[in-house]
Amino acid sequence: MAYNKIPPRWLNCPRRGQPVAGRFLPLKTMLGPRYDSQVAEENRFHPSMLSNYLKSLKVKMSLLVDLTNTSRFYDRNDIEKEGIKYIKLQCKGHGECPTTENTETFIRLCERFNERSPPELIGVHCTHGFNRTGFLICAFLVEKMDWSIEAAVATFAQARPPGIYKGDYLKELFRRYGDIEEAPPPPVLPDWCFEDEDEEDEDEDGKKDSEPGSSASFSKRRKERLKLGAIFLEGITVKGVTQVTTQPKLGEVQQKCHQFCGWEGSGFPGAQPVSMDKQNIRLLEQKPYKVSWKADGTRYMMLIDGTNEVFMIDRDNSVFHVSNLEFPFRKDLRMHLSNTLLDGEMIIDKVNGQAVPRYLIYDIIKFNAQPVGDCDFNIRLQCIEREIISPRHEKMKTGLIDKTQEPFSVRPKQFFDINISRKLLEGNFAKEVSHEMDGLIFQPIGKYKPGRCDDILKWKPPSLNSVDFRLKITRMGGEGLLPQNVGLLYVGGYERPFAQIKVTKELKQYDNKIIECKFENNSWVFMRQRIDKSFPNAYNTAMAVCNSISNPVTKEMLFEFIDRCAAAAQGQKRKYPLDPDTELMPPPPPKRLHRPT
């Protein structure tokens, strides 16, 4: 870990818990002012803040035990000048529970300070204040206060949710103080545990840390995160679709999707488009593309892995099991496909006034374990039609698939030559599509690429370009000013507020939620809550959208550029250079988008 870098996942980790048994205060490590440039004001945790908290409780702290392996996080003098004794008790971490020697030393220290009357609080922290901290506090409760290990673990979890979240630590506590067979499973991890996902988890001395639930790598655990209560499709109940919340099935599905995509990161592995701007539009003349309408749907990958083993994976990496949905093998309709990974989106069609859920397949990565994602896009589209859609239709003809019993229908999404773009937006097509569409998707012919793909372009009318922010409503004021609520908008990978939004009565309910906003009349405007996402857009994504808003590719510019590409492809003499800036210039850009400075 870089010496001046904040610890991974520290930023939104809760500063402290509640007092445990009236004796211990668990907290994360404080960070001194030297880290302020990396930490927004509302996320800071200076030593002075601990002192102010104790004063608000009207309690004293006699001892602070620091379990980290470094002295770089804060100045111990800031603790000791408040009359608090500071003691460093280094515990390794990295998948190693506190040793018996660590435990005995901790208990002796605390017992000595606990003899004071009236008893004063003892503060305990490791990096995040959960595993090493919880382990030693629980050990003290058992050995010196005659608690059962079950009560100790449960009480700590209540005071510092979600409690000890490393499975190895829980098992070791129960091995020492109870029955290891009765050790509870690791709890569901909170969202802050999955931040800084591109970073290896290092402890304070630069060694690699372990994953929360076992001694395997933390990155593997991150792929198996669980968001309880995930909603499959907003606004409609889809029968036969249930969230997968148990291991090992959850992790197996997530890991298989990662492997099939060749994705070495964490989280959702699907290809992610970028916003079209005046620079990347030139890709349309540099390589072959197909175009389709951009549906206002919900992104899902689908893993088909045998009979009654069909799973949907959303952008939060939540997994849903789909029952009564069959995908027969074309060469033998009695067999079911397996090791097949599709990409697409769930949409809600309006048919005779009824809401009809459908899955539109627009790409395929694996077919019966074959890496069709490495083929060009035209071949992949043929594979979807021939190997996924047609066998289902054939089996329906025999009556062996009853569409009425399926939770939703499955269709291929059509792609066209880019010269059809105008008709998709302005012709009868837009009127005939029975679900919401909000732009165009330009798909290169090359192989499937997981993660952010700068070659896949999404075009939206400038009025519909949007950013997904995390909203944090904060009370702010200043000298001579009345305090007022301010909506701070945050993006991923940037600690400071990216922008602000006016707080309305409606907006208050979305505090700390992910919200989609558009830029209108020189300010950000709330559009909707993104219940399908737990994290905001990344900083680079947000900046790209802002660029599209302030310097947009209008519909007229897009059509003009495509027409020139078509003319050039036909060998006609170019009257104009292929540059979207030369004609049909957009109106003056709006005022500054409250971008970060």
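The first residue you see is number 1, and the count goes up from there.
Cβ atoms here come from the backbone N, Cα and C positions, even for glycine.
The number of other Cβ atoms within 10 Å of the Cβ belonging to Cys126 (mutagenesis position), over all protein chains shown, comes to 27. Annotation note: Cys126 (mutagenesis position) sits in a coil segment as assigned by DSSP. Swiss-Prot lists Cys126 with the feature active site, phosphocysteine intermediate, giving sequence analysis as the kind of evidence.
Counting only same-chain residues six or more apart in sequence, the Cβ atoms lying under 8 angstroms from the Cβ of Lys294 (mutagenesis position) belong to Met437, Asp438, Gly439, Leu440, Ile441, Lys458, Trp459, Lys460. Following the DSSP three-state reduction, the secondary structure of Lys294 (mutagenesis position) is strand. Residues or ranges marked as active site, N6-GMP-lysine intermediate by Swiss-Prot: Lys294.
DSSP assigns Asp343 (GTP binding site) to a strand in the three-state reduction. Within 10 Å of the C-beta of Asp343 (GTP binding site) there are 24 other C-beta atoms, taking all protein chains into account. Summarising the annotation, Swiss-Prot assigns GTP binding site to Arg299, Arg315, Asp343, Gly344, Glu345, Lys458, Trp459, Lys460, Arg528, Gln529, Arg530, Ile531, Asp532, Lys533.
Taken as a whole, the domain 'Tyrosine-protein phosphatase' (25-183) shows an average pLDDT of 90 in this prediction. Per Swiss-Prot, the feature domain 'Tyrosine-protein phosphatase' maps to 25-183; the stated evidence is sequence analysis.
Among the sequence features in Swiss-Prot, the mutagenesis site Asp36 to Ala is noted as follows: No effect. Long-range Cβ neighbours of Asp36 (mutagenesis position) (same chain, at least 6 residues apart, Cβ-Cβ under 8 Å): Arg44.
Under its mutagenesis entries, Swiss-Prot includes Asp66 to Ala with the note: Decrease of >90% of TPase activity. Sequence-distant contacts of Asp66 (mutagenesis position), defined by Cβ-Cβ distance under 8 angstroms and a gap of at least six in the same chain, are Thr29, Arg76, Tyr86, Ile87, Lys88, Leu89, His125.
Record note (Swiss-Prot) on the mutagenesis of His125 to Ala: Decrease of 55-60% of TPase activity.
While the structure shown retains the original residue, Swiss-Prot records the mutagenesis experiment Cys126 to Ser with this note: Loss of TPase activity.
Here Swiss-Prot notes a mutagenesis experiment, Arg132 to Ala, with the remark: Loss of TPase activity. Over all protein chains present, the Cβ of Arg132 (mutagenesis position) has 29 other Cβ atoms lying within 10 Å.
Here Swiss-Prot describes Cys138 to Ser as a published mutagenesis experiment; the accompanying note says: No effect. Classification of Cys138 (mutagenesis position) by DSSP places it within a helix. Cys138 (mutagenesis position) counts 29 other C-beta atoms within 10 Å of its own C-beta, drawing on all protein chains shown.
Under the heading of mutagenesis, Swiss-Prot lists Lys294 to Ala and annotates it as follows: Loss of GTase activity.
A mutagenesis experiment is reported in Swiss-Prot for this position, Arg315 to Ala, and the note states: Almost complete loss of RNA-binding and loss of GTase activity. A coil conformation is recorded for Arg315 (mutagenesis position) in the three-state DSSP classification, outside any helix or strand.
Here the residue is the original one, while Swiss-Prot reports the published mutagenesis Cys375 to Arg with the comment Increases stimulation of GTase activity by POLR2A binding. Its Cβ placed at the centre, Cys375 (mutagenesis position) has 18 other Cβ atoms within 10 Å.
According to its DSSP assignment, Arg530 (mutagenesis position) is coil. What Swiss-Prot says about the mutagenesis result for Arg530 to Lys is this: Loss of GTase activity.
On its own chain, Lys533 (mutagenesis position) has Arg315, Asp316, Asp468, Ile514 as residues at least 6 apart in sequence with a Cβ closer than 8 Å to its own Cβ. Swiss-Prot documents Lys533 to Arg as a published mutagenesis change and attaches the note At least 60% of RNA-binding activity and loss of GTase activity.
All chains included, 23 other C-beta atoms sit within 10 angstroms of the C-beta of Arg530 (mutagenesis position). Cα separation, Arg299 (GTP binding site) to Arg530 (mutagenesis position), rounded: 12 Å.
Comparing local CB density within 10 A for the recorded positions His125, Arg299, Arg315, the maximum falls on His125. Secondary structure from DSSP puts Asp36 (mutagenesis position) in a helix. Comparing the binding-site residues Glu345, Trp459, Arg528, Asp532 by how many other C-beta atoms lie within 10 angstroms of each C-beta, the top residue is Trp459.
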